[in-house]
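According to Swiss-Prot, the feature domain 'ABM' maps to 14-100, an assignment based on sequence analysis. For Asn18 to Ala, Swiss-Prot lists a mutagenesis experiment annotated as follows: Loss of monooxygenase activity. For the published mutagenesis Phe29 to Met, Swiss-Prot gives the following note: Oxygenase activity comparable to the wild-type; when associated with M-40 and M-89. Looking at Swiss-Prot, you'll find the mutagenesis Phe40 to Met noted as follows: Oxygenase activity comparable to the wild-type; when associated with M-29 and M-89. Mutagenesis annotation in Swiss-Prot: His49 to Ala, described as Moderate decrease of catalytic efficiency; the structure shown retains the original residue. Per Swiss-Prot, mutagenesis Asn63 to Ala is noted as: Loss of monooxygenase activity. Swiss-Prot lists Trp67 to Phe among its mutagenesis entries, and the accompanying note reads: Loss of monooxygenase activity. One mutagenesis experiment named in Swiss-Prot is Leu89 to Met, and its note says Oxygenase activity comparable to the wild-type; when associated with M-29 and M-40. Looking at Swiss-Prot, you'll find the mutagenesis Arg90 to Gln noted as follows: Moderate decrease of catalytic efficiency.
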Amino acid sequence: MPTRVNDGVDADEVTFVNRFTVHGGPAEFESVFARTAAFFARQPGFVRHTLLRERDKDNSYVNIAVWTDHDAFRRALAQPGFLPHATALRALSTSEHGLFTARQTLPEGGDTTGSGHR
């Protein structure tokens, strides 16, 4: 199936990917994460996020968060209100993370003409 090479559409957009290994209960982690997500959702430049849990491992999660640009993401992390959220997540989990930019996209339905591509 064809993919679309990044053609400058949303070229500034960045995706933060964070993989968590949870040491406490999944329900507690998800509750703390929901509060963290609500904090980020109020920040300028936040686009969306998805928290995924691995099917066969209750303690393995991945968060995928999209931001309009790197500066917006950086400003959100610098907000004084972020530290309590980071501390709460670190108390329940360890994580690995990275900031990514799109290189190829396959829009829903496999449309490579550009309609439906975001």
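Just so you know, glycine gets a Cβ as well, placed from its N, Cα and C.
For each feature listed, report its degree of burial, its nearest neighbours and the pertinent distances within the displayed model.
A strand conformation is recorded for Asn18 (mutagenesis position) in the three-state DSSP classification. Within the same chain, residues at least six positions away from Asn18 (mutagenesis position) with a Cβ under 8 Å of its Cβ are Val62, Asn63, Ala65, Ser95, Glu96, His97.
The Cβ of Phe29 (mutagenesis position) has 23 neighbouring Cβ atoms from other residues within 10 Å, across all protein chains displayed.
DSSP assigns Phe40 (mutagenesis position) to a helical segment in the three-state reduction.
Packing around His49 (mutagenesis position) is summarised by its Cβ count: 18 other Cβ atoms lie within 10 angstroms of its Cβ, all protein chains included.
Under DSSP, Trp67 (mutagenesis position) is assigned to a strand (E or B) in the three-state scheme.
Under DSSP, Leu89 (mutagenesis position) is assigned to a helix (H, G or I) in the three-state scheme. Around Leu89 (mutagenesis position), the same-chain residues six or more apart in sequence whose CB sits under 8 Å from its CB are Phe20, Phe29, Val32, Phe33, Thr36, Ser95, listed in sequence order.
For Arg90 (mutagenesis position), the Cβ neighbour count at a 10 Å cut-off comes to 10, with all displayed protein chains included.
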Neighbour count, 10 Å Cβ-Cβ cut-off, for Asn63 (mutagenesis position): what number do you get?
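The Cβ of Asn63 (mutagenesis position) has 20 Cβ neighbours within 10 Å.
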Within 10 Å of the Cβ of Trp67 (mutagenesis position), how many other Cβ atoms are there?
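Its Cβ has 25 other Cβ atoms within 10 Å.
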